[in-house]
Amino acid sequence: MENQLTKSVEERTFQYQDSLPSLPVPALEESLKKYLESVKPFANEDEYKKTEEIVQKFQEGAGKRLHQKLLERARGKRNWLEEWWLNVAYLDVRIPSQLNVNFVGPCPHFEHYWPAREGTQLERGSMMLWHNLNYWQLLRREKLPVHKSGNTPLDMNQFRMLFSTCKVPGITRDSIMNYFKTESEGHCPTHIAVLCRGRAFVFDVLHEGCLITPPELLRQLTYIHKKCSNEPVGPSIAALTSEERTRWAKAREYLISLDPENLTLLEKIQTSLFVYSIEDSSPHATPEEYSQVFEMLLGGDPSVRWGDKSYNLISFANGIFGCCCDHAPYDAMVMVNIAHYVDERVLETEGRWKGSEKVRDIPLPEELVFTVDEKILNDVSQAKAQHLKAASDLQIAASTFTSFGKKLTKEEALHPDTFIQLALQLAYYRLHGRPGCCYETAMTRYFYHGRTETVRSCTVEAVRWCQSMQDPSASLLERQQKMLEAFAKHNKMMKDCSHGKGFDRHLLGLLLIAKEEGLPVPELFEDPLFSRSGGGGNFVLSTSLVGYLRVQGVVVPMVHNGYGFFYHIRDDRFVVACSSWRSCPETDAEKLVQMIFHAFHDMIQLMNTAHL
């Protein structure tokens with residue numbers, strides 16, 4: 001990835017889009033076989049027998065018919081899932097998306113040239129903006145290298161959704177507005193929006209056809225910051241984006257009915273490249289401990305976040321940065337890519353601007369002054385209170401395991417991602433005394449507009465291994481053998497899922513066909529084992545590998561009694577971030593992370609002692 005980012009290439013970013021294969025529909029029999037295997041850890045014999053009968057009936061009856069209809073749909077679309085997934089996973093969801101759906105992550109610059117330091121916010125911010133805008137230009141010019149797996153190009157469509165993209169709330173379903181264009185496609189917006197102390201501003205990032213420089217960006221930021229510091233706090237319209245979706249949709253309609261100019265102002269935020277947030281708070285952040293950064297990124301002041309924007313770049317008063325992104329238009333790997341690019345530039349320049357200090361005579365930022373009334377101001381304070389109350393329930397444990405990392409697991413011929421997934425299974429098993437149904441993201445970008453598939457990490461093999469680790473009579477060799485079986489199973493599942501042979505999205509497709517056709521919901525989806533094994537968004541462990549770079553992220557748990565678990569892998573360490581809800585008496589993110597680190601040691605020890 002690193003050299004892919006920086007080498008200059010002839011290939012254009014989006015040149016392979018039209019030649020990517022369509023997303024396949026797996027064989028029904030295969031999907032159902034895999035589904036049955038995945039429910040086994042959560043069933044006793046009688047329950048499993050009953051589910052087996054339900055699956056058999058489905059395969060020969062309703063499932064067969066629905067599968068045929070799904071194949072018909074797939075014949076007419078290059079990606080049969082895309083529109084459905086967007087609607088079901090994101091746009092139809094009514095709970096507040098800023099806290100519950102968005103993903104956040106700190107920028108890793110505090111590990112090197114930019115440790116937390118008061119008084120650095122605006123100057124560092126001007127350089128952050130500059131590097132981000134350079135990335136935007138690379139994308140506009142299609143100079144961003146195509147991601148590949150070996151020599152196979154991967155789908156790059158999600159990168160179109162990074163800039164000038166915004167979700168717009170609807171009464172029953174939201175929509176996504178995307179205004180980005182490459183240079184060859186024509187003009188697109190060239191302004192950014194800045195939120196500070198409840199007020200909103202916009203300014204253009206091009207002057208006479210060139211990007212404005214860090215000294216010029218600093219002048220714009222200083223103007224905004226000074227103005228907001230010396231005058232009363234603004235109406236905080238942005239806080240409405242943290243509301244329940246239908247409430248926000250109604251508040252937005254009302255806001256526009258107050259004054260049509262309000263729509264023009266909303267559209268300036270929607271079309272902006274991204275939103276830059278100037279925060280007054282200073283989260284504690286060291287390379288070893290930065291849980292507070294995550295908590296503030298997800299749960300911080302909603303009046304300086306536009307929750308629906310695909311990219312909020314957030315700056316804190318102590319010069320720490322992070323992002324808060326709407327998950328609907330793209331997956332986290334897009335943000336990982338730009339965050340890594342910016343971090344590399346900060347390293348290269350030692351965090352300083354070494355160019356001209358000249359500031360041209362560029363127009364000052366324009367404030368977006370909304371027409372508001374008592375009702376809107378009440379809606380805003382209700383939204384703020386709702387968001388801050390819900391966010392106070394969130395616990396995030398961000399920790400770094402430094403005893404070893406990828407280098408050692410590779411030496412033992414263990415895949416580092418699988419290593420972490422199995423450690424999580426063992427930790428959950430030890431902490432809760434039962435297996436935990438688990439969702440790990442696999443990417444399906446080999447296919448046209450491919451996004452993700454579910455790897456169900458809690459396998460029969462993983463559970464057998466966990467049991468052997470807790471069984472004092474099991475020998476080291478037996479434990480090691482069971483662990484290696486669990487590794488092999490996980491690696492195969494990950495490969496299958498990435499190549500379009502998962503089953504969760506397939507089952508979702510069959511359910512949605514039934515709904516669209518007005519048919520009864522098949523028994524398979526109403527079977528208690530369907531949800532107990534994670535189906536229908538019920539995974540107690542919602543997890544993802546963030547990558548092999550310095551970038552980290554987190555999302556809230558999928559269910560109230562669950563965990564979100566996100567991690568990245570380096571040669572000498574594993575960096576993890578775990579989320580849980582404080583109001584759930586049985587979960588504790590801190591404890592789970594400690595147990596995972598304990599499991600890392602046990603697993604490596606198992607490999608070492610079993611060699612003897």
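Even glycines carry a Cβ here, placed using N, Cα and C.
Here the original residues stay in place, and none of the substitutions has been built in.
Here is what Swiss-Prot says about this protein:
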- Cys323 to Met: Increases activity with octanoyl-CoA (MUTAGEN)
- His327: active site, proton acceptor (ACT_SITE)
- Met335 to Ala: Slightly decreases activity with octanoyl-CoA (MUTAGEN)
- Met335 to Ala: Strongly decreases activity with octanoyl-CoA (MUTAGEN)
- Lys406, Lys410, Glu411, Glu412, Ala413, Leu414, His415, Pro416, Asp417: CoA binding site (BINDING)
- Tyr439, Thr441, Thr452: (R)-carnitine binding site (BINDING)
- Gly553 to Met: Loss of activity with octanoyl-CoA and myristoyl-CoA (MUTAGEN)
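Spatially, by CA atoms, the recorded positions Cys323, His327, Met335, Thr452, Gly553 include one closest to Lys406 (CoA binding site), and that is Gly553.
Shown in sequence order, Thr454, Val455, Arg456, Ser457, Gly534, Phe539, Leu541, Ser542, Thr543, Met558 are the residues of the chain, 6+ apart in sequence, with a C-beta less than 8 angstroms from the C-beta of Tyr439 ((R)-carnitine binding site).
When secondary structure is read from DSSP and collapsed to three states, Thr441 ((R)-carnitine binding site) falls in the strand class.
Within the set Tyr439, Thr441, Thr452 that the record links to (R)-carnitine, no two Cα atoms are more than 11 Å apart, and one pair reaches that distance. For Met335 (mutagenesis position), the nearest of the binding-site residues by C-alpha distance turns out to be Thr441; the candidates were Ala413, Asp417, Thr441.
The local packing around Cys323 (mutagenesis position), expressed as other Cβ atoms within 10 Å of its Cβ over all shown chains, amounts to 24. Taking Cα separation as the measure, His415 (CoA binding site) is nearest to Thr441 of the recorded positions Thr441, Thr452, Gly553. Those same-chain residues not listed among Lys406, Lys410, Glu411, Glu412, Ala413, Leu414, His415, Pro416, Asp417 yet with C-beta within 8 angstroms of the centroid of the CoA site C-beta atoms are Leu408, Thr409, Phe419.
Counting other Cβ atoms within 10 Å of each Cβ, the binding-site residues Glu411, Asp417 show the lowest value at Glu411.
By a simple count of nearby Cβ atoms, those within 10 Å, the most crowded of the binding-site residues Thr441, Thr452 is Thr452.
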